[in-house]
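Enquirer: After the structure tokens below, expect a handful of questions from me.
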Amino acid sequence: MRYLELAQLYQKLEKTTMKLIKTRLVADFLKKVPDDHLEFIPYLILGEVFPEWDERELGVGEKLLIKAVAMATGIDAKEIEESVKDTGDLGESIALAVKKKKQKSFFSQPLTIKRVYQTLVKVAETTGEGSQDKKVKYLADLFMDAEPLEAKYLARTILGTMRTGVAEGLLRDAIAMAFHVKVELVERAYMLTSDFGYVAKIAKLEGNEGLAKVQVQLGKPIKPMLAQQAASIRDALLEMGGEAEFEIKYDGARVQVHKDGSKIIVYSRRLENVTRAIPEIVEALKEAIIPEKAIVEGELVAIGENGRPLPFQYVLRRFRRKHNIEEMMEKIPLELNLFDVLYVDGQSLIDTKFIDRRRTLEEIIKQNEKIKVAENLITKKVEEAEAFYKRALEMGHEGLMAKRLDAVYEPGNRGKKWLKIKPTMENLDLVIIGAEWGEGRRAHLFGSFILGAYDPETGEFLEVGKVGSGFTDDDLVEFTKMLKPLIIKEEGKRVWLQPKVVIEVTYQEIQKSPKYRSGFALRFPRFVALRDDKGPEDADTIERIAQLYELQEKMKGKVES
């Protein structure tokens with residue numbers, strides 16, 4: 001199958017904003033895809049090469065890419081760089097370079113999707129001495145044979161800057177449409193395996209029956225079950241039917257651990273493989289998890305010198321560290337508090353009641369200095385739960401989680417079977433979709449940022465306000481450097497950006513607002529932290545903001561409970 005067909009799909013997707021049309025375009029394309037291509041083409045459609053949980057990365061930035069294109073076309077790298085000032089898009093500039101390339105290959109062959117994918121895999125797997133030169137050569141071979149349109153989208157795939165508006169929800173619907181299967185079965189299979197390639201192949205070859213049989217798989221992370229916020233302990237108990245399990249809500253980073261014999265893999269909430277960053281936790285898990293095979297979930301917490309928990313950003317620093325890991329182990333010691341078990345020795349526990357999963361967790365974990373089972377309390381009494389809540393806060397934790405005793409595990413769902421109780425309104429994780437240049441001494445830096453909430457149905461990010469406070473001068477330098485390559489268009493002092501970067505913000509309140517399509521605006525938002533443990537699709541949704549608005553009004557006594 002020619003790569004040009006995929007490039008033409010990208011072009012059509014980019015030209016329409018209608019979700020149904022995009023879904024139909026992707027579905028029609030998937031129908032034509034050979035069976036042996038289905039495992040990787042869904043990722044290419046998303047503008048990616050590998051699933052989020054795959055450790056492999058291309059490791060190719062703009063300079064390396066331009067070098068490869070210069071080698072393939074005979075056009076000077078500086079000329080390509082200058083062209084970006086006119087086009088505003090490196091993909092467009094590379095397409096122009098390919099269009100007027102000065103050298104032709106006598107052995108040129110049309111690009112196939114399989115060749116492109118296999119070459120990108122080879123690029124990702126090339127490491128060590130001389131790897132940069134090899135990567136340039138592999139990519140140059142592709143651009144040598146590429147049509148201008150192919151070159152444009154190949155460049156965007158390599159840089160991770162595809163702008164076709166295809167998100168997980170749309171791809172899910174397209175798979176269901178293409179192979180005439182139930183969308184809820186596609187959703188379920190994806191939530192259990194986080195692998196669209198696998199799900200698409202099952203949908204085509206085995207239909208609804210095959211999708212219904214999909215189960216948890218070791219080595220493929222399960223989408224995490226999420227919680228809503230409760231107004232109080234009393235409200236949480238009422239929602240849970242009068243009795244609930246309360247456990248400490250730790251201020252850390254959620255992780256999912258897969259054990260297969262002596263092999264341990266740890267995935268972040270974003271489903272990224274963070275195993276190498278936390279070797280001491282991996283070793284402790286080998287001793288702590290008794291079964292041969294298991295999947296458990298917990299919260300990784302950084303511990304200060306006084307034994308109290310540090311803010312979650314310290315854990316993220318551990319995740320980001322690629323070198324001098326032993327040094328970081330001493331500076332930022334970690335502790336893992338486990339709170340759920342989803343799989344044991346070939347048996348999925350997804351459909352098992354929470355109370356039984358908790359008992360199993362306690363049976364299969366041999367606690368040690370680094371690995372604990374989250375402290376909990378099962379009660380019907382508000383007073384007991386409130387005393388536990390007070391103690392959790394005094395210990396430096398965020399608050400409590402309340403869990404329905406008969407709740408099954410619902411991957412990817414943020415329902416009311418799990419509730420969090422905190423002393424303040426929940427902060428929001430939002431995507432930066434635009435920015436405005438500063439003034440005076442900050443004229444060369446972005447001074448404020450336009451915030452977007454995710455709409456999973458359309459894949460869009462809808463504006464909910466602008467944040468300019470809470471940033472240090474160093475923050476603004478870093479954010480400007482990070483965001484400049486993501487500029488899509490400029491309108492005076494305002495720029496619009498590819499929705500890639502997630503930040504955590506606090507705010508005074510959520511207001512209803514006709515000014516924004518989202519219908520909501522944040523009053524006095526303030527920057528708290530960069531959330532590079534989250535991707536754009538992990539950001540808070542419009543629905544979530546609506547829920548928090550209702551909760552806020554309930555707390556103020558304006559809305560009947």
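Cβ atoms are placed via backbone N, Cα and C, with glycine included.
The noted changes are left out; the structure has the residues it started with.
Reproduced below are the annotations present in Swiss-Prot:
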type	residues	note
ACT_SITE	K249	active site, N6-AMP-lysine intermediate
BINDING	E247, R254, R269, E299, F339, R414, K420	ATP binding site
MUTAGEN	K249 to A	Loss of N6-AMP-lysine intermediate
MUTAGEN	R531 to A	Reduced ATP binding and enzyme activity; when associated with A-534
MUTAGEN	K534 to A	Reduced ATP binding and enzyme activity; when associated with A-531
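What's the neighbourhood like for these features in this structure?
Expert: Taking the Cβ of K249 (mutagenesis position) as reference, residues of its chain lying under 8 Å away and at least six apart in sequence are, in sequence order, A392, H397, E398, G399, L400, M401, K420, I421, K422.
Packing around R414 (ATP binding site) is summarised by its Cβ count: 17 other Cβ atoms lie within 10 angstroms of its Cβ, all protein chains included. In the three-state DSSP scheme, R414 (ATP binding site) is classed as strand.
Within 10 Å of the C-beta of R531 (mutagenesis position) we count 23 further C-beta atoms, all protein chains included.
If you take the C-beta of K534 (mutagenesis position) and look for same-chain residues 6 or more apart in sequence within under 8 angstroms, you find R269, R270, D429, V502.
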Enquirer: Can you tell me which of the binding-site residues E247, E299, F339, R414 is spatially closest to R531 (mutagenesis position)? Compare CA atoms only.
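Expert: Spatially nearest to R531 (mutagenesis position) by Cα position is E299.
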Enquirer: Relative to the Cβ position of K420 (ATP binding site), how many further Cβ atoms are located within 10 Å?
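Expert: Other Cβ atoms within 10 Å of K420 (ATP binding site): 17.
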